[in-house]
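Visitor: My structure is below; once you've seen it, I'll send some questions.
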Amino acid sequence: MAIENCLQLSTSASVGTVAVKSHVHHLQPSSKVNVPTFRGLKRSFPALSSSVSSSSPRQFRYSSVVCKASEAVKEVQDVNDSSWKEFVLESEVPVMVDFWAPWCGPCKLIAPVIDELAKEYSGKIAVYKLNTDEAPGIATQYNIRSIPTVLFFKNGERKESIIGAVPKSTLTDSIEKYLSP
């Protein structure tokens, strides 16, 4: 997911998408349009044909390639009764699930920590949150008696539970345990 996001062009770098569409009427049917190529975080422009460079030189000058990998996980995704099996039990990577409720003060305290961990371990683990008010069946199935509770799953199997608003290091230690084969 992060790799796909890293290769997308921002709206200011719409040379290959919107900008090309708006200038298609200037090109001959046999003309080639060269768009920026991805080379890390630097932009690189292949040689432009004379028809493209003469029709819109400024368009290429102000465009830029933007890596959106840091935005791949903006927030932890919700999981519910209908998505639980697919996202948690059938996941090919370890899963961390935060059981929470909107009225829970300690849940609000740990939420930013869960968000940070989701960003730090993006692509290595899947991180979800489950609102116990909206999915009480799953909370009951896994004996969730206090919130926040964080459960860890690997290969669809429950491995560990951590109860309460714990320090980030406690969760990090648990994540690291399940990353090794």
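Yeah, the Cβs are placed from backbone N, Cα and C, and that goes for glycine too.
From Swiss-Prot, for reference:
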- 68-180: domain 'Thioredoxin' (DOMAIN)
- CYS104: active site, nucleophile (ACT_SITE)
- CYS107 to Ser: Prevents scission of the intermolecular disulfide bond by the second Cys of the active site (MUTAGEN)
- CYS107: active site, nucleophile (ACT_SITE)
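Any idea what these are sitting next to in the structure?
Guide: Over all protein chains present, the Cβ of CYS104 (active site, nucleophile) has 19 other Cβ atoms lying within 10 Å.
Around CYS107 (mutagenesis position), the same-chain residues at least 6 positions away in sequence with a Cβ under 8 Å from its Cβ are ASP98, TRP100, ALA101, ILE147, PRO148, ALA165. CYS107 (mutagenesis position) falls within a helical segment according to DSSP.
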Visitor: Pop the mean pLDDT for the domain 'Thioredoxin' (68-180) in here, whole number is fine.
Guide: 93
